[in-house]
Structure formats: structure tokens, C-alpha cells
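What follows is a short report on a single structure.
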Amino acid sequence: MPKYVEGVELTQEGMHAIFARMGYGDITSGSIYNGVPTIDTGALNRQGFMPVLTGVGPHRDSGHWIMLIKGPGNQYYLFDPLGKTSGEGYQNILAAQLPMGSTLSVIPNGSGLNMGLCGYWVASAGLRAHQALNQHNPPTLLNVGQTITNEMRNELDHDGYRKITGWLRAVADEFPEGDPQLDGKALRENTEKDLKIEIPTLVLPGKDTSPKEMSVKPTAPQDKSVPVWNGFSLYTDDTVKAAAQYAYDNYLGKPYTGSVESAPANFGGRMVYRQHHGLSHTLRTMAYAELIVEEARKAKLRGETLGKFKDGRTIADVTPQELKKIMIAQAFFVAGRDDEASDAKNYQKYHEQSRDAFLKYVKDNESTLIPDVFKDQEDVNFYARVIEDKSHDWESTPAHVLINQGHMVDLVRVKQPPESFLQRYFSSMQRWIGSQATEAVFGIQRQFFHATYEVVAGFDSDNKEPHLVVSGLGRYVIGEDGQPIREAPKKGQKEGDLKVFPQTYKLKENERLMRVDEFLKLPEIQNTFPGSGKHLQGGMPGMNEMDYWNRLNSLNRARCENDVDFCLKQLQTAHDKAKIEPIKQAFQSSKGKERRQPNVDEIAAARIIQQILANPDCIHDDHVLINGQKLEQQFFRDLLAKCEMAVVGSLLNDTDIGNIDTLMRHEKDTEFHSTNPEAVPVKIGEYWINDQRINNSSGNITQKKHDLIFLMQNDAWYFSRVNAIAQNRDKGSTFKEVLITTLMTPLTSKALVDTSQAKPPTRLFRGLNLSEEFTKGLIDQANAMIANTTERLFTDHSPEAFKQIKLNDLSKMSGRTNASTTTEIKLVKETWDSNVIFEMLDPDGLLHSKQVGRHGEGTESEFSVYLPEDVALVPVKVTLDGKTQKGENRYVFTFVAVKSPDFTPRHESGYAVEPFLRMQAAKLAEVKSSIEKAQRAPDLETIFNLQNEVEAVQYSHLSTGYKNFLKNTVGPVLENSLSGLMESDTDTLSKALAAFPSDTQWSAFNFEEARQAKRQMDAIKQMVGNKVVLDALTQCQDALEKQNIAGALDALKKIPSEKEMGTIRRELREQIQSARQELESLQRAVVTPVVTDEKKVRERYDALIENTSKKITELETGKLPNLDAVKKGISNLSNLKQEVTVLRNEKIRMHVGTDKVDFSDVEKLEQQIQVIDTKLADAYLLEVTKQISALDNTKPKNQTELKTKIAAFLDRTTDIEMLRNERIKKHGSSKDPLDLSDLDKLSGSLQRINQSLVSDLITTIRVSINQMEAKTFHEQEKEIQQNFELLAKLEKTLDKSKTSEKLREDIPKLNDLLVAKQKAYPQMVQMQLKSEVFVTQLREVCQANHDDLDKTRNARLRELDRLDREAGITRMVGNLIWGLTNKVGLTTDERLDIRTKQQSLARFKNELFNDKIDTDQLISNLARKRPSELQEGLGISTDNAMELHLLLTELAGKTTSPDELEERMKAIDDISTKIGREPEHLKFVMVEEDESNKKTIGF
């Protein structure tokens, strides 16, 4: 690997080497590592300057070079190749490193010129700035900045970027020997020749035949999901924060009362009372809980298997409400500590006191916590028991795990040896959330430690210390044989578990304690612990030991222990960074923030756009015609799709803005259509002209720019269409709409750049309204990316993150257009009522957002973003944010802007420059034709004759001066002209043309012979000049045909100056000059490399292809036991096809030069996929055939089984359709016959099943309609409608057979039946209500009858008792006698009859008053009673009882006939009136008294 240059950037070693080569000796450089500067001011003062490498950290070795410069006295300067704004970002932290009283000024050089060459600029422009600023009379800082800017721009002109990068690649391993040089530019220019660098000429191939990147389809799994989080977080929730503050105020911020390690610590002059179990520790444990749940959810989305609790849930299933309760409990988990003692007795005491503190807090705040947070007191008691930890149950529920694991994770900072504890705690968490998630937790834990100024321990797999068995604090022992001592193997074990020895164990001879390095090499550890063989640096990387010690004891450490807000902010910053860093690690880094420089096609596009704007007459209805070149709709779509229009806009000028008026006058009647088909089209030209007449009659350019921006904001008809066209998702757009979009998009971008004054915000919102289905897809794609971007600890997961982001990238939704955004989330939530919100985080200023200007109050919050090609918006969070005003779920997608060459699409070149060059060729051909028409063939005789005359003059009487003039000046010109014309030697002719004597020279000879000679010479000069021009134009045409821009320019340079070619018409000279300028503009093009870190790209590709190959092999060898397995295999194969496409694209991107791309590794995978595809297709057909056969034999017994069969049928129909489409797709354009007979046979079987299902469903629906009742009408109606929907699906798949047509005829009849039922529904409801009222009336009649009879019975019984007394018979004797006489039939016991009747009537009443059955059942029960029972039970007449019995019988029979319902309701009214008018209750009537039995009564 090159040691001096990585990509196009100097490494730290390279920076030192270039300065040594220039003669500056062994310099000292500085750095800013992880935000912490390291500057040796002594070395800075000795050297006079110091290169400083910024932006490096634990996971980033390369960064950005800047330079500190020592000026006079205490004056220092800072040079940043990115420009003054970037440099100001380092000003404060670097000024703090300089001597007291120093001043650090930033050199105000321009931006946009770095081009990723910061190291080179430091060694060149930086050194020249140092020299200028240390002169005796130095220039002003402003002049230095301007000079540097001009020098950098001049170096980049004329293909400078490729020259510089070519030189850097040439010196990547070694700088050539030679003399010292003043600066990097001088060194480059003095060594380029010796290095023999070949800078390829800018030649465009006639046709770009290199492989093209292919688009990929999202592979986000549909079957793996977690509920979208509602936004709850430790860092934003006031309830949790209040609990933490309470815990601090009352416990954690108080001094210990015990004696063990209870002395307070002084950090930065501030006291901390509980440095190990205080506020910082507590808040970190709460942060871990959120982090563990977050990473568990990611693991579930990745399809990993997580540990389950007794209720079947996992950590991934923890809800926001549950996590809130857990965090509140965590706030008090160590609040009860008296000191740092941890023995069993004190441990239990502390936890009881912590429990009491928690309970007291809840009681003190009961009104806000119950039931809003905790459901009830029992819920509170549960968490109190977890805090108490009486039974040391650490895994029963998520609360037990998160509270105890959170505490445990934080202990790593104070445990020794760290390797033993980290492995133990890692394995403890690993079972719950998996290995990758656990790595992420412990990786972010280190960032939390840094953020809260805690010590970060290293991890050394080679540690020779004795290993500590964390559980029980024991030891493992190596025995005499050099192997670990183990327990006896258990059943099924090959070898026993490691035997644990107490620390008091006395080693025997030849025994020793197992070391850490030995423990980590054990097979059982290596198989489960990814840290085996790995190393982690302790402390703060890049910081020396003393500085780190000072950091751990700083005031900020104390603030973390004493300030809840400060500590939470530190943790939140670290947590947010941990979500972003894994994304950046997955991609090649990009040092600059500025937009990339234009490529050759974008320059050509800008020139074409300028020509159209200046001359809109070239616009026709369906094309643009320029210099014979016909540009149709696809050309302009290519410009929108492949050019970065913001870059194109940077090449336009105010004249182009002014030409909008010209364009709009030409397009006065062109209609522009909104994407809403119901919207009225608007004539865009007429709109613009009227707007300018009213608002900008003076034609002010700045106002015109604002008006252009205002037009962009018009979503009613303009922007919706422009946005859709720009993103290639429009339908039915006209040519003019596509053309105007192409012209206006870069113009709008330029207007935004020119008018925006505000600093770009770091957070923007964009509101959208999307369908539920589309939103679900976005959530799945976002989750797939989020789940695979995890912080590393030991294992690099970045290749998988790269792949998932490439596969599921959502950036295209915000690309290719000037998207409107806002800094106010209320606007998108309340005003726009968006159901999807894109929250775009831009901490590095990569989006280049521009404020939308001065169009009314409130618009200062509006910003427009044209997403740069090399910037992606990568999701880091998806949040469920309540409901919209329409009741829809609102989702917030949080993205972070990340810049990398990996995002730059590799378009084929030439799509714009090829037609542009043809335009120039056509223009020059026209010039050449005009010159040829005016030019005669060269008259060589004229030259011969003049030569003879010149020779003859030597013998004439003319002056010696004239003779010498002809001999020395005219003669050679004639000779060269003749030679050049005869040999068609353009160089000789050019030299001759330049040597023709001037008019001034001729004026010295004022006689006729000289004047005659001059006239002849002028004619020859015109002849030679025209020949030179024609030859140059011919060469230029040849070069343009080969698309050799440099060759064409070289040819045009041979055309004589205006003075020398004065005989050519002015307009022709102007056309030549115009073509030259157009071609020269192309030479400013920059080819932005898509690979800047070859090592990273190669390693990433190797990891990806290894992983994909492994998955293909697993699929290849996997079993397919059933249809589900086959379908899963097909789904996996589909995803693998997309992964292979990503690999192919990466191979294309890695390709440089003209060599053929070696796709052999990718093609091998593609061949495997093809074999698997065939295997799966065969298995799919076989399993579907089995399923269809089984379906045919299934006989549904009820509606549920029928629906199951229908669902299976629809699935099989889809299966057959998929098989059919896939077979057609594979057959392609083959001329061989396509055999679908097997699928046709299966379709026939399905058709028979379909007819059976339709018939069954029709019957089911008819029965359901007939059984509809008023009280359950809507539920039944809903179910029937669902059945109708199923029926509609089935009907679509029915064929045209007679059986099917007959079934189709029955469907409308069902609908009519339902409609009739729906029409009868109001009367059914009325009937139901009347029935309920009627039952209530019957109950009243029954109750009245019962009460009257009860009174009569009681009176009669009292009367019988009186008669008994009067007869002198006691009750006992009487009962005995009557019992005997009753038994033999001589008498009747009136009392027994009364009681029997009483019980009968009570049963009737109880049945009537039974509230456990509904009204219909009650009526049905009454209908089964005899009229006599009704008469007795209700106390009504015989006639009414008979009439009531008939009515109840009718009511028990269901009907929906309006007439019948009406009749029944009338009958209810009639009988109600009759029984309401009575009741003539039955009374006891005395019968004729019998002397022998005075107790007989009759009814």
C-alpha cells in the first residue's frame, strides 16, 4: 500500500516526506484527534509553520489538512484549503493551544477549490502564504487570501486537477531526488518531467462501451418488523428527568453516611460525593436501558433469535411506556447506598433503602405517576421488588434484565482485569439480544464513558494476568498436563465444564492459575466471544497519559456528577454520534463539504441551456434544433437524471436569468399542468410576463431571481409538475414541460445561491402525504438500514451496512430537484398536516440548503435543498408521532446527511457533450464552407512571378534599402509560402503568414514599384491566410469527429489572429472565436473519482462477496420440505440477486482504465443463482401441485373453514400466476414454443375449485342475509360485505363456462336480497324496540297480576286459619286429618292447591323476568306456552290469551317483509291496548259450602 498518498491525499508520513524533500528537514506536525488538538507550540515557533491533521478519531485514520503559520510577534495565522468559513471552525480550539496573549487570524481564501487536495495545498499555497506573511512589509490578510485563491484557481485551470493528482500518484511511494524547492507547486513542476507522468488528454470515446451500473430493488424484509417507536427517550422525557433530579437532590447528590470509600472527591474544584454510584452512573444505566432495547429491536429486524421471557416476549418487545417505568426505577437503584461497601448484608440493606426511596418518590408524586405512568399501586410494587433485589432474580422480566444489566454494564470501568469482566458481562447480555447487538452496546458504552469523563479501560487478548472467574470471583487452574482442570463430563458432554477454584486455593506442584490470554483462547470462548484475539486501546486515543488524567479529574467530570441536564446532554450527544458514525464508517470518507466541480457533460449542458435561453426560436413543438442538432425529450430527461443541476446552475450567469423573459415571451401560450388531473392548466409564459409587468417592470435581476424562487414555491400547478419530471416519476408530461423543467431547475438553483444570506441550518423538515402501503414500504426500507448500522467493538459490520444502504437507499425521494423544506416542524405538522415527515440532520453542512427569500412573513424558515449527488440521506430513526387531523398515523423519518464518493452515480459520459461537439462541428463547417466559396485555388504562378520580380529588382536602379528589404524580408516569405502551399504544410504557412511585412514596413518605400509589389504580396497573404484557416478548420473537424477536445483546440489555435486574417468576414471570425471559447470551457471539466480509498473499497468488496457467496451456498444446499420453505427460498434468492447486482456495480466502480472488467467472481455467483432458480421453480411447481390437489379434497364444514379454503385458493392462484410470469420472462424473445400446458392443467383444477367456492359462498351469504337481526344488523352486515368482497375476488377468476355464467347470474340476486334487508332495517329496528317495549308491558302486567294474587292468597290463607280455630281443630290435628282424607280422595287440601298455583305463577314470572336472555329468546319461550298458561300467568281473559299466543307465535318466526313487520307492530299495539285495559285478574270465588268439608274453594 502506498505510504505517502492515500487516494489523492497526503498521509501524515507523506506530509513529513514532502517537506523533507523540499528542504525543510524533519518537521513536526499537529493533529486534532477526536476533537482534541495536539500542538507543539515550540516546534511551531521554530519551524514558522505547522501542518495540522484534523478530523481523525478512533475509526478514522485519514482527515483534513490545515496549516498554522507563525507571524511577527504573537501573531499566528490559520490556512484552511477549504476556505475561510471552514477555517473559522478550528479557530477557537487552536487558539487555546497558543501562548498567552497570542492572536490567531484565519486567512480569508475562497472556498470550492480544495478538490480533496488539502495536503497538497498546505505544502504549496500554505508555504507561499507563510513566506508572504513573514516579509519585511507583508501584504494585508485580505490580499493574501485573494492571492491564494487566485493561485489555487490558476493551478486547477487547464486540466490542473488531473495534473496534480497524476503527480501525487506518481510520488505515492517515493519522492524523486533533486534540489530543494520553495513549495509543493515548484516541486511538482520540477519533477513532473523526470517522473514521466502521462496525463491523458481529454478525449471522449465515440461511444461509451464501459459497463453501466444497474439499478437495484429494495430488499427490506416484509416479515420482520417491530412496532414503530413513539419517540420516547431518556433525553427528552420530562417525567424521567424529574425522577433523576429528585434522586439527585435527595440521595445521589448527598454525602455518604458510611465509612467504606465514602470520602468525597474534588474534580476541577468542585466536590463529588459519590463518584462510583452517583448521578453519572445512574444516568448511564438509564441510557443503557434505552440502548439495549434499541439494539434488541435492530437484532429482531435482522431476523436474529433473541432470548425469551416466560410470557414469550423479548427485550425487543419492550414498549415505550414500560421503558419509562424501568428508567424511573433505575433512578433509585443505588439511591439507598450508605457507602461503597458491597458485602451481602450491606447490599441487601442498600437495596431495601433504594426501594423505600423509590416508593417515597412515587407517593410524593402520585398524582402525576398513577395511573399516567404506573397503572396502580401493584404496578409500583412490582418495580419496588425489582429494586429490592431480594431474591437476586435478574432475568424473569424485561425490567429485571434491563435494570440489572444496565447496572452491570457500567461496572466494567472499575473492574480488573477488564478482559475477564467484559467477557462475562458480554456473555450475560448476549443471550438476550445477540452478539452484534451486545457489541454495539459495549461499543457505545465506551463513548458514554468518554462523554461523561469516565475512565475507559483497554482490552488486551494477550494479557498475562490471572483470569478471574467473575461469578463467585474464583479462578481456573492449569493442571500438570498443561490443560485446564475440568469437572467430570455430564451426560452428553465430551469434556466437562471448567472447574472453579476459590481464590484461597493453594496450587499444587506443577499447577498454575489460568491466564487471561489462555482463557480467551479456549474453544468455548472463541466460539461465542468475538473479543478473542482482539485489542482495544484504553484512555482517549490520541491523548497522552497526563492530558487524559487531567480530563478525568476536570470540572466537566464534576458537572456530570452534579448536573442532570449537563450529563444527559453529554450522553445524548454521544448516543446520536453513535448512530451516525457506523454509517460514515461504511463508506469512503469525503473531506470537503463543497459541491463537486462540473464534469464535461455538465459544462456542455450549461452551454446548451444558455443557447436555448438566448435563442428560444430554436424551440419547436417536440424538439429543440441547434446547428442542425435535433434534441428531443429524452435528451432533456437525460440532463435532469444525470447532471447535478445545482452544479449546472453554478455555470450560468445573470444574463441567462435575464433571458427567462425572452424564453417566456416565446412560450407565452405553453400550458403547464399540475400533477393533479383536476387542476386547470396555466399558460406559463403568460403568467411570467404578467408577473414581471406587475412586480418587476424595471427588469431588476435580483427581483427576477426572487420571482423565480417564488415560482418554485407554487405547488398549485408549477412545482408539482417540475418536481415529478425532475425525479422521473411523472406521467403524461409534454415536451415543453420537460424542456422548461430542464431550463428552470438550474436557473432556480442559481437564484437560490445568489439570494440566500442565511446560515444553513443543521436540521430541516420536509412534509409529505403518502399512502399507508407506500409508507409501510418506506418504514421497512428505513428499518433495514437502521438495523444494520451498528457501532463496532471487535467486529466490523460496516460492509453489511454499506450493502443495506445501497439496496434500500431513500435519498432518491429528495434528489434531482430543488426540494422545499422548513426549520419549523409545526409547519409540516399543523399547517400541511403531513402524515410523513422527513427530518434531515445536516451537522456537517453537506446539503447546501438555501433560504427561500422575501416572499412574506414567516418564509424565513423555508429552505430549498438540491441534494448533491455524492450526499445520501441515511435514516437513523423512525418515530410514530401521533395522528394527523384526518386520523392517520404520522411517521417521522430522521435522516443524517452523509457525503462519500460511494454515492456518486457512475453515469456513462458523453450524453451531453457529444451533441454539443456536433453543434460546434456544424458551426465550424458553416464557416469553412463560407471561406471555401470565397477562396479560389492557390495561384502558385503569382508567387513564382513575384519571386522573379524580386530577384530582378536586385539588378535595378531602386534603392539599396528596398533591395535589402525584398531580399531579407519578402523573399523568405515568398519561399515559405510557396513551399507551404505546395506541401500543404500548415506550420510553414503559419510561419510565413506571421512573417509577412507590415504596412508600416512597406510605407518606407514610396514609389510605384513598391506599391505594386505590396498589392501582389497582399493577395498572396490572403491566399496563405485562407489556406491556414481552412486547414485548421479541417483539423478541428477531424478532432471533433473523434471527440478529441484538446486536438480541436490545438487546431483552432493555429488560426491566425484577427489582424493576420483580416480578409475573413467579421461574423465568420466571431463564430470561430465562439467555438474556441465553447471548447475551452470543456477543458475546465473535472473527473471526480468514485474511488478515493482503494484499500477500503477492496476490503469491503471482498467481505461482501464472501458473505453473499456463503448465503448462496446455504440456499443451494438447503432443504425444501414444504411450500413455505420454497417461497422463503424464492424470496431469499430474489434478495441475493439484488446483492449480486450491488457487487457487480461495485466491480464497475472499482474499474479504472481501459482494461476489461473482470466479472469472473460475480459471474460465478450468477451461475449458481441460475441453477438455484431452476431448482426452486421446479420445487415451487411441485409443491403448488400438491397444495391444489389437497385443496380440491377439502370440504369446509363452516364459514371459518370456507374462508380458510378461499384464502388458500387465492394464494394458489397467485402462485400459478407467478410461475406463469416467471416462465414467460425466462423464455424471453426465444423463438422456441413456450410450453405452459402443465400450468394450464393446474389452472383448470383451480377453476373447478373456484366454481365450488363461489357456490358455497353464495349459499353462505344468502343464509347470513336471511338471518340478519336488528340488534346485530351492522355486525352481520359487515361480515356479509366482507364475504361479498371475497366473492368479487373469486368472480374475477371465473372462466366463461356455462357453470361460471350461471353463478355470475346469482350474484346480483344476492345483492338485491341484501338491499331489501337494508331497506327493511329501519322497520326491523322499530319492530325490535316495539318488541322490547311489549315485553316490558307483559312484565308489568305479570307483576301486577302476581301482586294481586299474592294479596288474595294471603287473605284466603288467613281466612282458612280463622275457620280452623272456630271449628276447634288445631293446626296439627287438622293437618293430620286432612292429610289422611286427601290421600284417600275424600277431601281436597285448599292450602296445597294455593301453594301449587303460587309456585307455578312464580316460575312463569321468573322466566318472563329473566335478563340473561334477549328479547327474541324471551318471546320464543313465551310462544311455546299454552294460552291457559298465558292467561293464568298474566291474569288476562281467555280471548286475549288466545290472541296473545297467536301473536307470540308470529313474532317467534323471523321476517323482514315490510308488510308483515307492519302487521305485527299493529298486532302488538292492539293486544297491548287490550291487556292494558284489563287486567281482570282472577279472584278467589267461594263455592257452595259443604258441611263435611268447609275448606273447599274454587277458582
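For all residues, glycine too, the Cβ spot is worked out from N, Cα and C.
So, quick note: what you're seeing has the original residues, none of the substitutions.
Feature annotations, courtesy of Swiss-Prot:
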type     : residues                                                       : note
MUTAGEN  : TYR33 to Ala                                                   : Loss of deubiquitinase and deneddylase activity
MUTAGEN  : ASP61 to Ala                                                   : Loss of deubiquitinase and deneddylase activity
ACT_SITE : HIS64                                                          : active site, for deubiquitinase activity
ACT_SITE : ASP80                                                          : active site, for deubiquitinase activity
MUTAGEN  : ASN114 to Ala                                                  : Loss of deubiquitinase and deneddylase activity
MUTAGEN  : CYS118 to Ala                                                  : Loss of deubiquitinase and deneddylase activity. No effect on ubiquitination activity. Is still able to restore the intracellular growth defect in D.discoideum exhibited by cells lacking all four members of the SidE family
ACT_SITE : CYS118                                                         : active site, nucleophile
MUTAGEN  : HIS277 to Ala                                                  : Defective in substrate ubiquitination
MUTAGEN  : GLU340 to Ala                                                  : Defective in substrate ubiquitination
MUTAGEN  : HIS407 to Ala                                                  : Defective in substrate ubiquitination
BINDING  : ARG766, GLY767, LEU768, ASN769, LEU770, SER771, GLU772, GLU862 : NAD(+) binding site
MUTAGEN  : GLU860 to Ala                                                  : Loss of glutamylation
Please list residues from the chain of HIS407 (mutagenesis position) whose Cβ is under 8 angstroms from its Cβ, counting only those at least six apart in sequence. THR285, GLN330, PHE333, VAL334
Nearest recorded site to SER771 (NAD(+) binding site) by CA-CA distance, among recorded positions HIS64, HIS277, GLU860: GLU860
Quick one: Cα separation, ASP80 (active site, for deubiquitinase activity) versus ASN114 (mutagenesis position), in Å? 9
List which of the recorded positions HIS64, ASN114, GLU340 have their Cα within 10 Å of the Cα of HIS277 (mutagenesis position), in sequence order. GLU340
Can you count the other CB atoms that lie within 10 A of the CB of GLU860 (mutagenesis position)? 15
Whole-Å Cα distance, LEU768 (NAD(+) binding site) to HIS64 (active site, for deubiquitinase activity), is 37
Once the DSSP letters are reduced so that anything not helix or strand counts as coil, what is GLU772 (NAD(+) binding site)? helix
Just name the winner among GLU340, GLU862 (the recorded positions) by count of other CB atoms within 10 A of its CB. GLU862
Between C-alpha atoms, which of these recorded positions comes nearest to GLU862 (NAD(+) binding site): HIS64, ASN114, CYS118, GLU340? ASN114
Whole-number Å value for how far TYR33 (mutagenesis position) lies from GLY767 (NAD(+) binding site) (Cα to Cα): 38
For the recorded positions ASN114, ASN769, SER771, the largest set of other C-beta atoms within 10 Å encircles the C-beta of ASN114
If you run the three-state DSSP split on GLU862 (NAD(+) binding site), which class comes out? strand
Where the distance is taken from Cα to Cα, which of the recorded positions TYR33, LEU770, GLU772, GLU860 turns out closest to ASN114 (mutagenesis position)? TYR33
Candidates HIS64, ARG766, ASN769, LEU770, GLU772, namely the recorded positions, that fall within 10 Å of TYR33 (mutagenesis position) by Cα distance: none
Comparing local Cβ density (other Cβ atoms within 10 Å) for the recorded positions CYS118, HIS277, LEU770 points to CYS118
What subset of the recorded positions HIS64, GLU340, ASN769, LEU770, GLU860 lies within 10 angstroms of CYS118 (mutagenesis position) at the C-alpha level? HIS64
